[in-house]
Amino acid sequence: MLRRVGRTTCSPAACQLRHTTILSVRKGDTVVLLGDRQVTLGERIVAKSSACKLRRINDDVVIGFAGSTADAISLMEKLENKIGEFPNQLTRAAVELAKEWRTDRALRRLEASLIVCSAEETLEIDGQGNVITPEADGIVAIGSGGTFAKAAARALIDVDGYDAEKIARKAMRIATDIDVFSNEHWDVEVLKRKSEKQEGSEASAKTSE
């Protein structure tokens, strides 16, 4: 487990880092990623539903970000390139991005955190360039409402009849009710792990082509 190191000073971009809620919940064969759409500048809310903080790289990977939008987009583009270099190796791609983030003088100035999900893996890449795997419960959250969202999701994870999406939506509702820098306008991405039968069918289809 990696300890996050707080900064003693805070640039506008770094301050933005906490002004949102991004939550990922994994249960069974499903992983869900939610992000609110509120935009803040410093301590001022400038838009309540205009910013999509989730991005689907391809059919297999989705990313949520907290922080400066421009910085996050730069990092997501870098990660997309790494995923292209290391297909089906999400952890390897994330680690390679983290190495570059730590060593490149320009990248070191970028202020953002990412949650990256595939059907098989969930990772957090923090503002220090660390790659962090979630606890055994598969729940990850970042942003100012992240602590509330994570706590709520953990309380709901074992409730009978609650699938990953229902848990995530309920936890997100609780978090955004508490956190003034997050709101009830969300984007949602869902990925499902393919069964062996589905993978076999797809492989057969490709072979026949």
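Cβ from N, Cα, C; glycine included.
Source: prediction; values computed, not measured.
What Swiss-Prot records for this protein:
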type: MUTAGEN; residues: T20 to A; note: Strongly impairs peptidase activity
type: ACT_SITE; residues: T20; note: active site
type: MUTAGEN; residues: T21 to A; note: Strongly impairs peptidase activity
type: MUTAGEN; residues: K53 to A; note: Strongly impairs peptidase activity
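Highest Cβ count within 10 Å among the mutagenesis positions T20, T21: T21. Cβ neighbour count for K53 (mutagenesis position): 25 (other Cβ atoms within 10 Å of its Cβ, all protein chains included).
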